[in-house]
Every structure is written in structure tokens, then in C-alpha cells.
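Below you'll find the structure, written out as C-alpha cells, and then a few comments.
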Amino acid sequence: MDLDPNLVINHDDTNLSEASFTMEQHTSSYSDIHMGSTPCTGHRKVDMWRNHNFDSGFQTMNHSEAPSIISSLHPSSHLSGMSSMADYEPIPTLSDQQKQKFDGITQNQADGQYNTVRAIPELTMLMKDQDNEVVHKAVILMQNIAKMECDPMRRQNEARIVDPRVIFTLRDLLRDKVEFPNIIRCTLGTFFHICNRQEGIDLVTRAIAEQPDIIPNLIRHIGTYPSSIYKYAILTMHSILSDKQRGGQSVIIARQQDAITHVTPWLEAEKSEKLLPVIVDLIRVLCEKNTEQKIKFVKMGGPQKLLMLLQHRVYENLLWRTTQLLKTFSNFDAPNLVAFGGRQILANLLSHGSPRLVQSTLETLRNISDVPSKIKEDLLLKSLLELVNSRNTTIRLYSAQIMSNLVANNRHNKEFMCGNNGVVILVRALTIATKEMGDLRDKEAQQMEDYIESLICTLRHLCVGHPMSDKVQAFVFRDPALFLHKLLTMRPVLLKHTLSLLLKVVSQHALLAPFRSCRIGDKGFVEQLIHILRVACTQLNVQESIEGVRVKDIIHLCIQILRWITRDQDILNEVVFFLQTPENSRMGDGHTLPIFVLQKANVEENTKSSALALIYNLMHHEQMANVLDRDDVLVKMLQNVQMQSQTHPELASLANNILKMMYEKREKTRNTLPRYNSYLESQFGHMSMTTPRSEALNSSGEVCEGAGEQWSTPLTDDTMMDSYCNSSGRDSSKPYNSPMYHSPPAMYPEYSIGPPETYLDPHATASCYPRPTPPQYNSYDRSPPVYNDLPSNPGPSSHSSDYYPSRNSRF
């Protein structure tokens, strides 16, 4: 295209220059001729339109309130929303002598491309002229070229501004012409239009690599208010720094030059809702993955300024970008965001019609939802209850996660949820999600599992910590099969949280009836709990965690639940039955599951405390008490724990209770026998016999009293003796090698002593340990078939079901 030195194309897209008007005239004439009308017809229509009283924004350049669609597609059109008549660039009037300097830039209709290429070096030289009027005019023409190149309607296939000397000359103008705002403004406008094309970005970044002082000169003018110079400086900086291919080095330079301190004040001072998103995004680029910049932004009150934008602005693009930036600081400065009322301000955005804004808001809220606050969250909780059943999977997931954090350890929020049908909504959502889970695969299934996990967590929090907790527990457990299904799926994350919820529920005695009666197929809660416990025990020495869930936590929760539910006699009978099945009674060296847990040195103290409490409850079952009474390893462990009353009083007290119960059981037998154990008499003779206690077995090599059939003479040499009285045939006089709890070597070593011969006997059913029958069946043959055809001693990990299914195989 030819350039006329007397024509000016302003920086603003909405301003038509004389050149563009001339082009419009030629276009109109061409169309009129081919459409069968005269050229003057088009001119007359334009004149009539100009003389009307209404204003479309074309004459006064006042942009409309609503942003145009093109503003989201073409960056240069952002200028139209930030201009006014006061910002018009005055056309410099040149003298004849000054005009002669532009004679080299000719106007040729036949070869416009040649003259454009030729004009660039000429204009580059004129921008270095000593006459400021000439420089001003040259910069305006260079800006016109840059603007036409970035316009998709008029751009050529190849960029014309490709010489780095143009960039260096523009840099010199920014440095040397500070006192001439018109020149600075056009220079920055030229920079901006060059950067609107990828070839221009590459040119500028290459020039910055050679001479990095381009960035400091741009930053210098971010604070220049006259003639809206700061707008073009900010837009140009944003274009350069946000380039993903070459902007990294420029970002480093901008951080070194403290650009964040120049940009942040405009969050409060700028009024244009079209420029503010650019400012917010520029701050995001500067702060991204850089702690030092984030600290500077926080010290300048940046997060508070962002919250003010959310509170008083309505432009969706601005709100979305602001929440995106706040999301960065929600992990960096969450307590201050909450203290400044961030959760209340963000809650107002959850009713917005933009899905991306709602999702970004929820993500920010999720990051700050775990911060304690005394401010009421009623509006936020109400909005979350509406969104938790959203069709958008991400929105409902974030909503459930936020609710889980808000109700944890917050009595007011729990009461609000219970008083506003929150429990009903959550249970319904959990039921629907469980039904949909089976049809999903891979990523969708993973997201649904996270959603279900959050729902269960929220319900678990609501089951305790407020006056209506009993009613909540009863309502949640109205459909116990919903939670039994979670246990049967054996997904580690869901297992942990479901077990945690069940632990709250079984604390209420009235709910033990549905717990006992609920079944899916032939599986009930007790059977599945013991199965999960066995699987976890087999994995205890193999791996510490499975998919982020600690194996120790699963063991602890199972032991805790078994401890609570064995208060019920019917459930106790069922627990004893499943604990005595071969796969559960032959763990390690041939011990039942609770004893196996006690043997493990890497199990935590609270788990061992629960295991001891479970054993105490099991001692109330006559058949199980006989089994435990014969276990020499258990007796030795209890004796060692009992001696540590100074360091571990709770464990010592539990061990003491079990030993006293054993002793009382032996005393009942002792009254009918001529012999008694002198060791037990000396150990527990001073204790009261009124409280159920337990006792250790004889370790002196004398005749064993209380367990099994009594013999008048020692039968240790009898080859048949072990088949009838297992406890007296075992060598129990070996010294225990660790008197201290949790000190090397471990207090509960995994003994290498072989299992009793009874367990190795292929005809084990004929031994003194008859196979028990659960309370709900009349005979063992009618009990669940899963245990009917098991090998005599398969070992702790020979079953394929002993391992949690991997996520890949599950989904």
C-alpha cells in the first residue's frame, strides 16, 4: 500500500483516518459501479448518515457499555474501549522544509507493496531526526504500517517490519523523548501493534535478548498518566511477557526491574473494565511460580485490591481473571484472604451465569475453605447445597470438597447444614453417585470416586459435634447397604472414609440392629470388616500405603469398629465365628487377627490399645476365651505390657484387665481341681475377684491349669498329648528379649516359633478346636460357602483377595 505523508491513521481502531476513508471511497465506487448505481449514491448515503442526530459511537468515539465480540478475539480492539475524543492524536502541521524530508516516501497506486518496504528504513531514519515535529510524523506513519500489519483484514502474508533497528529506534525514543508525550504515545502504540503479530513478538524478543534495556524503558512509562501513555505501556508489556515461546527471559528482566510495584497501583486507580483484565493477567504472569513477587504483591495490598474488584465490577472477563489470580494467592496467603472477607465476597459469584467463573471461584474457595473462621458462612453453604447436585462434574466435586472442609470442627456450620436439609441432600447425592459409578471408566470414574469421598467425609463430620448428631447418624444409616457396598468395592480411599463414618454410627447402640442384619448377597458388615482387616494385615509389611491411604489407618479403623460392635452379644458371636475361620486364625505364626496386630512393632500405640480392648471383649465369649487362654505368645505379650505401667499406663491397664479375666476363668476351674498354679496365685492373689479380668498361663513347666482337660501327672513325653492339650506341650520358658515398649528390639517381635501341630494336621477338624457355627445358621454346612473349601494352611497372603485391586484393573 502507498503511504501519503499527509495522511494519519490514529492508534484507535474506532477512529477512521483519511487514508481509510479514501479506501472506503474507492471500495464504495467499485461496488456501486458493479451493482448498477453511480458513485455519488454511496457518498450521498454516507452524508445522510453523518447528518443524522443519533450517534452510534462512530462520531464521538464513545464505546458502548457492553464489550464487543471482537474485543475477545483481536487484542488491538481493546484500544477502542479505552479511548475518547480527548485522547485523539493531533496531526502535526509541517512546514514545507519539514515536508521535503518525506519526499522519499512516494505515493504509487501501482506498486504499494514496494513503497511500504521502502518506507520503513526511510521512516526509521526520520525517527532519529533532531526536529521533534518530523519525529512525531515519522512515528505516526510507522504506527500506521504496524497497525495495518496486525489487522487481519488488511495484513499481508509476510510482515514488513522485520528489521531490529526499528525496535532499537523506538527504544531510543522511549528513553530520550520523555518530555514529549505525543511522541511517547505513538511510539508505544507502534510497539503494541508490532506485538500483535507473532512475527512482531519474535522480533521484539530477539531485540530484547540483544539489548535488555527495552523492558526497563517500557516499565518506566507504566506510571506515565498523561495522554493515557500507561495504557499502551501495560498492553505492550503484557503482549511481550505473556508470549509462551520467548517471553520467559523478558519476564525475568521485568521482575528484576520491579515491574510489579509499577503495575499493582493501577488495580485501584484504573476505571476501564477492558484494561483491568490485562493488568490482572500481567500481575499473574509476574507472580507465577515466584515467591518473591508474591510477597511484594501481598505487601502492597494486592489481594485486598483484587477482592474489591470482585465486589464492585461486573465484567465477566475481569471477574474470571481476578479469580484466577486469587487462586494463586489462595495457596500462598489463605488466612489473610479469609480475614479480608474473601469467602463472603466469592460466595456472591456462585450464582453467576458463567460456568468458567463459577468453577474458578469454587477452586479458589476450596483452597481457603480449611482456614478456621468465626464469620458465619450461611450464604456460602446455601449456594454449595444448590451446586452439589450440578450436572457439571467439576462444579459438584468442588462444592462437596468445600462443604467437607467448612463443616469440619465447626458447630455452627453443622447446625446450619442439618437445619437446611443438608443431610438429606447429601445422602441423595451419594445414592445417585453410587448408581452412576458403575458405568464410568478411567478419568470419569476417578472424578466420581473423589466426589463420593467428599460426600462421605461431609456426612462423617455431620455425625458428631452438635446436638442433632444422633438424629443425623440414624438418618444416614437408614440405608446401611449403601455403605456396605463401599466396603465390598475395596477402594482404599472410600474404605478409609466409610470406615470412619461407620465408627461414628456404631457408637449408637440402637443402630447395631441394622448393622447386624444388613446383607448384600451373603456378605454382611462383620464378615467384610474382618476380611478387610486380614487384607490390610497381609499388606502391612509389604507397603506402607495404597493409593495414598496408610495401611495402618485401615487396620486401626477396623479394630476400632470391631471393638465397639462386640458390645452386642449377637454380633460378638458372629465376630468370633469369622475370626476362627482358618484364613483368619492362622495369621503369622498361627494366631488370630487381633494377636497378629499386637505382634507388629510398626503398629501405632492407639491401634494396639484398641486391639487389647477388642481382645478383652472377645474374652467374654467362652469359646474364644479358651482359644486366647491357650495362646502363649499373647500371655507373654500381656505380661510384658503389664510391667510398663509407668511408660504406657493405658496399655498396661488393658493388659492387666485381660490377665485378670484369664485368672478368674482359671479360678473357676481351680475350685474343682486338686492342683493350682502357684505363679498365678502369687501374681494376682491380692486382686479383687469381682471384676472380670484375665490371667497369664503357667510358664514354669508345671501342669497347666484351667485350659483343656486336666491330667494328674505330667504328660510332656506323651506323643498324643499335643492333640488334646496344646498349651502344655509348647515350650513357654524361653526368655523374652525386649522389656521396653517401642525400643529395639521390638516389644512385639514376629516369633519364629512354629505353629501348633494342630494347625499343621491335615485332619484339623478332628482336633480340640471344632469349627464354629455363626449365630444366624443352624449348622456349619449352611454357613456362607466362601469358607467351605479352603486349604488347611494357605499362608497369610496366598489368597488373591488379600490385595486391594489396583485402580487400573478396577476401572
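Placed from the backbone N, Cα and C atoms, the Cβ positions cover glycine too.
In the three-state DSSP reading, Ser239 (mutagenesis position) counts as helix. Quoted from Swiss-Prot, the note on mutagenesis experiment Ser239 to Leu is: In ep451; interferes with neuroblast Q migration.
Annotation of the mutagenesis experiment Val278 to Gly in Swiss-Prot: In ep484; interferes with neuroblast Q migration; in association with Asn-281. Other Cβ atoms within 10 Å of the Cβ of Val278 (mutagenesis position) number 26 in total over all chains. DSSP assigns Val278 (mutagenesis position) to a helical segment in the three-state reduction.
Sequence-distant neighbours of Asp281 (mutagenesis position) (same chain, 6+ apart, CB under 8 A from its CB) are His238, Ser242, Arg321, Leu325. One mutagenesis experiment catalogued in Swiss-Prot, Asp281 to Asn, is accompanied by this note: In ep484; interferes with neuroblast Q migration; in association with Gly-278.
Looking at Swiss-Prot, you'll find the mutagenesis Ser369 to Lys noted as follows: In ep466; interferes with neuroblast Q migration. In the three-state DSSP reading, Ser369 (mutagenesis position) counts as coil. Taking the Cβ of Ser369 (mutagenesis position) as centre and 10 Å as the limit, one finds 24 other Cβ atoms among all the protein chains shown.
Every protein chain shown contributes to the tally, and the Cβ of Glu449 (mutagenesis position) ends up with 20 other Cβ atoms within 10 Å. Following the DSSP three-state reduction, the secondary structure of Glu449 (mutagenesis position) is helix. Looking at Swiss-Prot, you'll find the mutagenesis Glu449 to Lys noted as follows: In ep487/ep478; variable interference with neuroblast Q migration.
Per Swiss-Prot, mutagenesis Arg460 to Trp is noted as: In ep461; interferes with neuroblast Q migration. When secondary structure is read from DSSP and collapsed to three states, Arg460 (mutagenesis position) falls in the helix class.
Other Cβ atoms within 10 Å of the Cβ of Leu482 (mutagenesis position), summed over all protein chains shown, number 17. Leu482 to Ile appears in Swiss-Prot as a mutagenesis experiment; the accompanying note says: In mu349; suppresses ectopic expression of mab-5 and interferes with neuroblast Q migration.
Under the DSSP three-state reduction, Thr498 (mutagenesis position) is assigned to helix. Proximity of Thr498 (mutagenesis position) to non-local residues of its own chain (separation of 6 or more, Cβ distance below 8 Å) is seen for Ile456, Phe483, Lys486, Leu487, given in sequence order. Record note (Swiss-Prot) on the mutagenesis of Thr498 to Ile: In ep485; interferes with neuroblast Q migration.
Sequence-distant neighbours of Gly524 (mutagenesis position): residues of the same chain at least 6 apart with a C-beta under 8 Å from its C-beta are Leu484, Arg516, Cys518, Glu574. Here Swiss-Prot describes Gly524 to Ser as a published mutagenesis experiment; the accompanying note says: In ep486; interferes with neuroblast Q migration.
Counting every protein chain shown, the Cβ of Ser239 (mutagenesis position) has 23 other Cβ atoms within 10 Å. A straight line from the CA of Glu449 (mutagenesis position) to the CA of Val278 (mutagenesis position) spans 38 Å. With respect to their backbone Cα atoms, Ser239 (mutagenesis position) and Ser369 (mutagenesis position) stand 35 Å from each other. Cα of Leu482 (mutagenesis position) to Cα of Arg460 (mutagenesis position): a span of 14 Å. Arg460 (mutagenesis position) sits 17 Å from Ser369 (mutagenesis position), taking the CA atoms of both as reference points.
The DSSP secondary structure for Gly524 (mutagenesis position) is strand.
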